[in-house]
Amino acid sequence: MKFMAENRLTLTKGTAKDIIERFYTRHGIETLEGFDGMFVTQTLEQEDFDEVKILTVWKSKQAFTDWLKSDVFKAAHKHVRSKNEDESSPIINNKVITYDIGYSYMK
């Protein structure tokens, strides 16, 4: 069964565009076995903060778990972690939610 992981970022108002632009350059996730795709979305009409969701689609939950343990993951997130600890980080909060994909259709 296919698997999806959502990383929901709550951001300082006005910073979503900069966060989304970071994804324009791939950092190796696309090379991993089991990776099927990614969507980076911005929730519309948030008044007090910005919200960005990073949705990754995998062939299986195991493929996602393998990515979390990979050097590719560590390299792509090493600067994110240090910025989160910095008070100037635009990231207020994040939450990871996972899903089994029961059905999908894309044209």
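Each residue, glycine too, has its Cβ placed from N, Cα and C.
If you look up Swiss-Prot, you'll see N7 marked as Fe cation binding site. On its own chain, N7 (mutagenesis position) has K53, I54, N94, K95, V96 as residues at least 6 apart in sequence with a Cβ closer than 8 Å to its own Cβ.
Close to G28 (heme binding site) in the fold, though at least 6 residues off in sequence, lie V72, A75, A76, each with a CB less than 8 Å from its CB. What Swiss-Prot records for R22, F23, Y24, T25, R26, H27, G28, I29, H77 is heme binding site.
The domain 'ABM' feature in Swiss-Prot is assigned to 3-92.
For the published mutagenesis N7 to A, Swiss-Prot gives the following note: Loss of activity.
A C-beta separation below 8 Å, combined with a sequence spacing of at least six in one chain, links K17 (mutagenesis position) to Q42. Experimental mutagenesis is annotated in Swiss-Prot for K17 to A, with the remark: No effect.
The annotation that Swiss-Prot gives for the mutagenesis experiment F23 to A reads: No effect. Taken residue by residue with DSSP, F23 (mutagenesis position) is part of a helix. Less than 8 angstroms from the CB of F23 (mutagenesis position) sit M38, V40, I54, each of them six or more residues away in the same chain.
Looking at Swiss-Prot, the entry for mutagenesis of M38 to A says: Slight loss of activity. Changes in heme binding. Secondary structure at M38 (mutagenesis position), taken from DSSP and collapsed to helix, strand or coil, is strand. Counting Cβ atoms from all protein chains shown, M38 (mutagenesis position) has 14 others lying within 10 Å of its own Cβ.
Here Swiss-Prot notes a mutagenesis experiment, W67 to A, with the remark: Loss of activity. Same-chain residues at least 6 positions away in sequence with a Cβ under 8 Å from that of W67 (mutagenesis position) are, in sequence order, I29, L32, G34, F35, T56, W58, F73. Following the DSSP three-state reduction, the secondary structure of W67 (mutagenesis position) is helix.
Take the CB of S70 (mutagenesis position) and look out to 10 A: across all protein chains shown you find 15 other CB atoms. Under mutagenesis, Swiss-Prot gives S70 to A with this note: No effect.
Taken residue by residue with DSSP, H77 (mutagenesis position) is part of a helix. Swiss-Prot gives this note for the published mutagenesis H77 to A: Loss of activity.
Counting other Cβ atoms within 10 Å of each Cβ, the lowest count among the recorded positions R22, R26, H77 belongs to R26.
Under the three-state DSSP scheme, G28 (heme binding site) falls in the coil class. Mean predicted confidence for the domain 'ABM' (3-92): the pLDDT average there is 91.
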